[in-house]
Amino acid sequence: MSSCRYNGGVMRPLSNLSSSRRNLHEMDSEAQPLQPPASVVGGGGGASSPSAAAAASSSAPEIVVSKPEHNNSNNLALYGTGGGGSTGGGGGGGGGGGGSGHGSSSGTKSSKKKNQNIGYKLGHRRALFEKRKRLSDYALIFGMFGIVVMVIETELSWGAYDKASLYSLALKCLISLSTIILLGLIIVYHAREIQLFMVDNGADDWRIAMTYERIFFICLEILVCAIHPIPGNYTFTWTARLAFSYAPSTTTADVDIILSIPMFLRLYLIARVMLLHSKLFTDASSRSIGALNKINFNTRFVMKTLMTICPGTVLLVFSISLWIIAAWTVRACERYHDQQDVTSNFLGAMWLISITFLSIGYGDMVPNTYCGKGVCLLTGIMGAGCTALVVAVVARKLELTKAEKHVHNFMMDTQLTKRVKNAAANVLRETWLIYKNTKLVKKIDHAKVRKHQRKFLQAIHQLRSVKMEQRKLNDQANTLVDLAKTQNIMYDMISDLNERSEDFEKRIVTLETKLETLIGSIHALPGLISQTIRQQQRDFIETQMENYDKHVTYNAERSRSSSRRRRSSSTAPPTSSESS
């Protein structure tokens, strides 16, 4: 749906129409410029009323290209052309014109509300998509900024200054400020999602989109992102049991350690940004194809696509990120109870995480606190999953492609064919040698005969084994891919046969039509022949009659001319020769 407004006799489209449609509207408007109708003055010299003039000026002509639901074609509806109706005479006519203009303007407003602009909806939806993408980017930036500042504050407060210093307070205030901005961005992000839901589903009330599931996830996301170290110095008593000596260890720890580690849960924003920036999600063609195939474009689908395209890169980035984050978390958990500086050292923590990730577990380093043990447990689970994924990726990389399989099968088939021929030739050769040494010699050498018989049996077993290998190779070659290819070939052949049969049926129908026409012509032929013969007979008789008339006329003229000559000869005077 798009609308054009009247501006000086030229319609200028307000929405992004195609160039051809825009040019068509402009040519139509230039050929027939729209002008507001003027009120016609009555016979008595009365002018239009001021209300009619105001209505005529306020209700300027407006063309709305609408697309109603019951019709797919674009219709041009002209509104506001009756604003200044012509007066029948005097002020009464002017008043009538003003009333018609007011009704037309109200009809225009109601029609605008009824026929809402689809182009405007699509543009609004696209703008909401872009705003949601930018909000997600900003949320990730502020979330990562808070994590980085938290790590800096934790490291500096452990080695450079204490929690009661002004620097720690300033950094915590900065973390709190970034967290407040992050929460605001998340709330606005979900507001944009609700607006998108309303645009997509045509809902009028935003409370329709607020399901219990959506409310739960919004509250959970706000709770996860709201956790951060609070400005101030707050401590608690932490009791743990040492690993090897099993002696209890009690120390005073900061509350910040409990509030700092959950901040790494903000990294889920990376998956959201990857989804919103993915070409599969932003491309209209891919989304249309996915909608036709009933595919939901979510983070899981994007991760599967990345694992298919670049599995090594994804696993490498994930493993290194998990390694560094888990090592720092173990260091932060263990530094209050690690008296020998083993696991509280960053390099030592990385070694502990690496042997736990790879499921080796030498036992030279173990965590002392339940926090460190929980991190090591999660690391072991992630390591088992990553190891399985690495094995699957390596196996897929080592697997032959379809073309390589075809080449390998062809080469193996050629070699097995040669081996079958060689084994068959060996069987024939040993058969001939056995016959030669038993039938064609005077004295039979039994040792030589047994040797050839032994070789004969070996050749037979070799021939059987080679044929068995050839059967196995043929069975391996007939994979599901080849069967699917054969099925596609058969489908193409059947489709071709159906097209040919349809063409043949059309030709038969055409031939039947021509035969019917020919039969009708043959049935009409005797009548045409008789009609032609009668016409020719009439023409012949008329010709004969004309010839007869001509002959009679000619004979009559001839007889008259001869009689004239005889009369002239009888009445003429005699000549001198006749008188003598």
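Note: Cβ is positioned from N, Cα and C throughout, glycine not excepted.
The Cβ of His337 (mutagenesis position) lies under 8 Å from the Cβ of Trp238, Ala240, Leu242, Ser249, Thr251, Asn368, Thr369, each on the same chain and at least six residues away in sequence. Under mutagenesis, Swiss-Prot gives His337 to Asn with this note: Loss of inhibition by apamin and the organic molecule blockers UCL 1684 and d-tubocurarine. No effect on inhibition by tetraethylammonium (TEA).
Where Swiss-Prot documents Asn345 to Gly as a mutagenesis experiment, the accompanying text is: Reduced inhibition by apamin but binding to apamin is unaffected. Annotation for Asn345 (mutagenesis position): same-chain Cβ neighbours under 8 Å, separated by at least 6 residues, are Arg331. The secondary structure of Asn345 (mutagenesis position), as reduced to three states from DSSP, is coil rather than helix or strand.
Listed in Swiss-Prot as a mutagenesis experiment, Lys397 to Asn is described as follows: Highly decreases inward rectifier potassium channel activity; when associated with N-396. According to its DSSP assignment, Lys397 (mutagenesis position) is helical. Close to Lys397 (mutagenesis position) in the fold, though at least 6 residues off in sequence, lies no residue with a CB less than 8 Å from its CB.
What Swiss-Prot says about the mutagenesis result for Glu399 to Arg is this: Increases inward rectifier potassium channel activity. Does not affect inward rectifier potassium channel activity; when associated with E-396. Decreases inward rectifier potassium channel activity; when associated with E-396 and E-397. Highly increases apparent calcium affinity; when associated with E-396 and E-397. Note: Glu399 (mutagenesis position) has no non-local neighbours, i.e. no same-chain residues 6+ apart with C-beta under 8 A of its own C-beta.
DSSP assigns His337 (mutagenesis position) to coil, not to a helix or a strand.
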